[in-house]
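Listed in Swiss-Prot is the mutagenesis experiment Ala2 to Ser, annotated as follows: Complex stability is significantly decreased; when associated with S-76, same residues as in M.tuberculosis. Look at Swiss-Prot and you will find 30-33, Lys51, 87-91, Gly415, 479-481, Asp495 tagged as ATP binding site, backed by experimental evidence. Here the residue is the original one, while Swiss-Prot reports the published mutagenesis Glu76 to Ser with the comment Complex stability is significantly decreased; when associated with S-2, same residues as in M.tuberculosis. Looking at Swiss-Prot, you'll find the mutagenesis Asp398 to Ala noted as follows: Can bind ATP with normal affinity, but is defective in ATPase activity. Binds non-native rhodanese, but cannot release the protein. Looking at Swiss-Prot, you'll find the mutagenesis Glu461 to Lys noted as follows: Temperature-sensitive lethal mutant. At nonpermissive temperature, the rate of general translation is reduced and a defined group of cytoplasmic proteins are translated but fail to reach native form.
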Amino acid sequence: MAAKDVKFGNDARVKMLRGVNVLADAVKVTLGPKGRNVVLDKSFGAPTITKDGVSVAREIELEDKFENMGAQMVKEVASKANDAAGDGTTTATVLAQAIITEGLKAVAAGMNPMDLKRGIDKAVTAAVEELKALSVPCSDSKAIAQVGTISANSDETVGKLIAEAMDKVGKEGVITVEDGTGLQDELDVVEGMQFDRGYLSPYFINKPETGAVELESPFILLADKKISNIREMLPVLEAVAKAGKPLLIIAEDVEGEALATLVVNTMRGIVKVAAVKAPGFGDRRKAMLQDIATLTGGTVISEEIGMELEKATLEDLGQAKRVVINKDTTTIIDGVGEEAAIQGRVAQIRQQIEEATSDYDREKLQERVAKLAGGVAVIKVGAATEVEMKEKKARVEDALHATRAAVEEGVVAGGGVALIRVASKLADLRGQNEDQNVGIKVALRAMEAPLRQIVLNCGEEPSVVANTVKGGDGNYGYNAATEEYGNMIDMGILDPTKVTRSALQYAASVAGLMITTECMVTDLPKNDAADLGAAGGMGGMGGMGGMM
């Protein structure tokens, strides 16, 4: 086992604070509408330019292991805030630094660290309740656009695009961000259900100019099995041909003789058919087939429930107004499934989301809800260079997370004003002893830090602005973009309540752990460990000499 380096008490805390400050100072320059850029060197390719707090935090690794421990713990604050609300990483880092700095001063002055932590926790719990009381619902497009604009560093086009996307696909809809091809940002909306499976044979194409298969009012056969024998399908094909409608086959696979016969029938014009593989794998494929069945009013033909393909009738087939299939995707538009059945299926999947333990499962389930409930919107980010594209894409993703958080828990006045109001309301909060009171004061003082940092990044004097804002009430605050005072909500400076709440809670959680740290242990650097080993060996040799 490698030799360890151990530090205690004040020595440990000083080192830890140094690491916290390095990381926080690098991150906090990005805060606010006039936040600065940070350039990150990459081992290959061009450097990345970003104003995203968590991207900066992730890059920081310090040489001194004790300092690095402090930095990594604050990095955890940024990551947790990002995971919970998708934004507010810089605010969380600024709050953590402020609480840790003031808290460690109090510990150095002889306060009891455990009581300080209890005081901080008490203040934060009360602050969260006050934030909820200040919160106003965010339901209209204008408010959604304003939240998106603020989170995307005052880029109005991004805010408007996100609001438009939410209008088109609903609050539950899936909105994805992709690289665009031009200089302008674009919004693409895919109505209906789309999944990532294309046609099984290019001979199904009936729109050569677009390279797509388009079926108007088709029947849809859903089979949870491989189809290789055409005889299984003859009864269904004959019934569909008599009805004079096209047929879409969605199965685990269609191969060999079955696929060849379908192609020949299509080319001869006997019956218009297209076949695609079912989306997903394993249990997820079964679930997605069931989703499509619910959407189209059909039944999944599955041998597991004793249904055979030869006995399928037109009643077992789903229907839709239109289906478009290209090389990679299939889109089913306006399925004829009953609204009540679709809503029941959506409620069932939402229940599974509540119970899901992994982020991946949760994300996949949310995609399924969106496909059933509304559709998918794609924001295509335009930029002149790849470096700008990466930076802008990160901002759009942040803005998207922020708007979702705003819809979920509402909004409060932005620009750090909500925390200032909360702190002033809690001025009379008291703990069980004097040390806890100091902890409460530490937390309340730290709540001014985001506003002060926003002002500092503008090049103004933080204390002057903070005192002016404290002198006002309600939503009165400082608009750093225009450098004027006024009602933050009227000026469209909004923060999602969830983002502010998460930032405060995670900052206080990690700060409390660091304030109560009394000992730090790390591996000795390799050179020091080698020197120790060499010294031990020399002593042994001296003993040998004595024996001679």
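Cβ atoms are placed via backbone N, Cα and C, with glycine included.
Unsubstituted: the structure retains its original residues.
Remark: of the recorded positions Glu76, Asp398, Glu461, Asp495, the most isolated position is Glu461 (fewest other Cβ atoms within 10 Å of its Cβ).
Measuring Cα to Cα from Glu76 (mutagenesis position), none of the binding-site residues Thr30, Gly88, Thr90, Ala480 fall within 10 Å. In this structure, the CA atom of Lys51 (ATP binding site) is 22 Å away from the CA atom of Glu461 (mutagenesis position). Secondary structure at Thr30 (ATP binding site), taken from DSSP and collapsed to helix, strand or coil, is coil. Considering only the mutagenesis positions Ala2, Asp398, Glu461, the residue whose Cα is spatially closest to the Cα of Asp495 (ATP binding site) is Asp398. Looking at Thr30, Thr90, the binding-site residues in this record, the fewest other C-beta atoms within 10 angstroms of the C-beta turn up around Thr30. Straight-line distance linking the Cα atoms of Thr30 (ATP binding site) and Asp398 (mutagenesis position), rounded to a whole number, equals 14 Å. A straight line from the CA of Ala480 (ATP binding site) to the CA of Glu461 (mutagenesis position) spans 12 Å.
Looking at Gly88 (ATP binding site) and Ala2 (mutagenesis position), their Cα atoms lie 39 Å from each other. The candidate set comprises the binding-site residues Gly32, Gly88, Gly415. Of these, Gly88 has the most other Cβ atoms within 10 Å. Distance noted between the C-alpha atoms of Gly415 (ATP binding site) and Glu461 (mutagenesis position) is 15 Å. Taking the C-alpha atom of Ala2 (mutagenesis position) as reference, the shortest distance to any of the recorded positions Gly32, Thr90, Asp398, Glu461 belongs to Thr90.
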